[in-house]
Structure formats: structure tokens, C-alpha cells
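Going by Swiss-Prot, these are the annotated features:
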- Gly16 to Ala: No change from wild-type (MUTAGEN)
- Glu19 to Asp: Restores aerobic growth of deletion on succinate, does not impair growth on succinate in the presence of wild-type SdhE (MUTAGEN)
- Asp21 to Ala: No change from wild-type (MUTAGEN)
- Phe27 to Ala: No change from wild-type (MUTAGEN)
Amino acid sequence: MDIDNKPRIHWACRRGMRELDISIMPFFEHDYDTLSDDDKRNFIRLLQCDDPDLFNWLMNHGEPTDQGLKHMVSLIQTRNKNRGPVAM
């Protein structure tokens, strides 16, 4: 997936679990454009992971072994925490 194809990335952010939507969508909407190209690629790679893995990582029930994905999970958690609750 191309890092500049925002409609496709937006679609990929839509998950089958509301908990993931609440974590991933606000990050995409508020922070994606500020990411470096490397972080955008890592975000896209993260979106290609299975929902159960994403859920566990974002809820601190484990972490990815891949350092780029680990960094992205941490970045999503930090930015979402700093932003505060987001209504969906």
C-alpha cells in the first residue's frame, strides 16, 4: 500500500473490533500526516497485522517482536493518551 494513498489507508484502519477503531482511527486522523515516511510505512505494516495481535499490543498484553511495529504501537498509545478521550 502506498503511504500517500490516504483513502485506502483510511479504509484499512477500519477494523472488526470497536476497541481497535477507537485506538487506530483517531491516530490516523490526527497524526498520520505528521509522521515521517518510515513511520508511515510502519503504520501501514501494522495495519496488515491480524486484529487479535493489534488488540493485544495496543492493550499492553504483549508487544510485537519487530522494532518498527513496536515503535508504532508505542507512538499510537502515547499520542492517543496525550490527546485524551475521543468520541467515535
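Heads up, residue numbers simply count up from 1 along the chain you see.
From the backbone N, Cα and C atoms, a Cβ is placed for every residue, glycine too.
Phe27 (mutagenesis position) is surrounded by 22 other CB atoms, counting those within 10 A of its CB over all protein chains shown. Within 10 Å of the C-beta of Gly16 (mutagenesis position) there are 8 other C-beta atoms, taking all protein chains into account. For Phe27 (mutagenesis position), the nearest neighbour among the mutagenesis positions Gly16, Glu19, Asp21, judged by Cα separation, is Asp21.
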